[in-house]
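A.B. asks: The following block contains the structure, expressed as structure tokens.
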Amino acid sequence: MTNIRKTHPLMKILNDAFIDLPTPSNISSWWNFGSLLGLCLIMQILTGLFLAMHYTPDTSTAFSSVAHICRDVNYGWFIRYLHANGASMFFICLYAHIGRGLYYGSYMFQETWNIGVLLLLTVMATAFVGYVLPWGQMSFWGATVITNLLSAIPYIGTTLVEWIWGGFSVDKATLTRFFAFHFILPFIITALAAVHLLFLHETGSNNPTGIPSNMDMIPFHPYYTIKDILGALLLILILLALTLFTPDLLGDPDNYTPANPLSTPAHIKPEWYFLFAYAILRSIPNKLGGVLALLLSILVLIFIPMLQTSKQRSMMFRPFSQLLFWTLIADLLTLTWIGGQPVEHPYIIVGQLASILYFLLILVLMPTAGLIENKLLKW
């Protein structure tokens, strides 16, 4: 008799996705991050659900409701810090996952890649509206600064900003709608992730060599289930260490001051995972130009499959491209550092140079390296 997992309509879907899925035999630990992102999403939804049970999305009580969660709710402090640091782990996994895709040419699965970019944007939106909810100083001023960027849009900008605010400033209406967005978006992310997986399973996984692996596949279970569990345990270990030893390491001390529209913090800056984009935004002295550069810094990912000039898919055997890839990583780290620094010399010029280099690497240097490597193949 055929196993129920292969015949039952629901079990069959799970079986084809996680058990009998043919997987390349040589994929490395860089392929772990997909499942780790799934784990992060589940953790964030669960911790977020329990936080929402005690949180009040109202300007007069939001800050004290978070304090109440940390002080009075059983293990509330733990749930709150798991959720806050879980977001950081989510972005670490996201950036590693995207980096893997860039390095090994996974972006050639175009539908999967484009949905991935959409997922990145949705997760970023979720993190942004979530950061506003504790209603501390950085929450309030972060919301004010970032929503204000939309006023750079010609003609409709100001109206659009006031429409998003639900008034003439960031206030009660803004907080309430941001809570609504923060609650609904993770479920949209879950649906998008399912579509992401659907398209991936149409083609099967890429592998480090970038060469088709149809002739050498192994079942996902038990080989990669056990490998993913190791990754998951490491992720949980790091998250627990962060949460239990240094819960505020990645946060901003300003957010422990209740929001005050009459007092601006000395340095307004987002969470660490947005600093690279924030640095690109600040490096352009024109408001609209900065907003466009900010958008393009993420949307440039969509153009990457079109910029593939190399005959080889992966960078595994392409030393020039490897050099440029790691230069890009160093550049992103530089931008992240600059985003957290005040706007003064020498940070301004370093930020501008790093921003130029970011776009130059992706749009010009890497495609050129691909062409040069094609020539070298003929030698």
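The backbone N, Cα and C atoms fix where each Cβ goes, glycine too.
Original residues only: the substitutions mentioned are not part of this model.
From Swiss-Prot, here are the annotated features:
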{"type": "BINDING", "residues": "HIS83, HIS182", "note": "heme b b562 binding site"}
{"type": "BINDING", "residues": "HIS97, HIS196", "note": "heme b b566 binding site"}
{"type": "BINDING", "residues": "HIS201", "note": "ubiquinone binding site"}
{"type": "VARIANT", "residues": "ILE238 to Thr", "note": "In strain: Isolate gulf of Mexico and Isolate Pacific ocean"}
{"type": "VARIANT", "residues": "THR246 to Ala", "note": "In strain: Isolate gulf of Mexico"}
{"type": "VARIANT", "residues": "LEU323 to Phe", "note": "In strain: Isolate gulf of Mexico"}
{"type": "VARIANT", "residues": "ILE356 to Leu", "note": "In strain: Isolate Pacific ocean"}
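Structural setting of the listed features?
C.D. replies: Mapped onto three states, the DSSP output places HIS182 (heme b b562 binding site) in helix.
Same-chain residues at least 6 positions away in sequence with a Cβ under 8 Å from that of HIS196 (heme b b566 binding site) are, in sequence order, THR112, ILE115, GLY116, LEU119.
Note: HIS201 (ubiquinone binding site) has non-local neighbours ASP16, ALA17, LEU21, i.e. same-chain residues 6+ apart with C-beta under 8 A of its own C-beta.
Taking Cβ-Cβ distances under 8 Å and a sequence gap of 6 or more within the same chain, the neighbours of ILE238 (variant position) are MET89. Taken residue by residue with DSSP, ILE238 (variant position) is part of a helix.
Classification of THR246 (variant position) by DSSP places it in coil, neither helical nor stranded.
In the three-state DSSP scheme, LEU323 (variant position) is classed as helix. Contacts of LEU323 (variant position) defined by a Cβ separation under 8 A and a same-chain sequence distance of 6+ are given as none.
Under DSSP, ILE356 (variant position) is assigned to a helix (H, G or I) in the three-state scheme.
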A.B. asks: Please report the distance from the Cα of ILE356 (variant position) to the Cα of HIS83 (heme b b562 binding site), rounded to the nearest angstrom.
C.D. replies: 35
A.B. asks: Do any residues at least six apart in sequence from HIS97 (heme b b566 binding site), in the same chain, have a Cβ closer than 8 Å to its Cβ, and if so which, in order?
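C.D. replies: PHE33, GLY34, LEU37, GLY116 - these are the non-local Cβ neighbours of HIS97 (heme b b566 binding site), listed in sequence order.
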A.B. asks: Round to a whole number and give the Cα-to-Cα distance in Å for the pair HIS83 (heme b b562 binding site) and THR246 (variant position).
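C.D. replies: That separation, Cα to Cα, works out to 14 Å.
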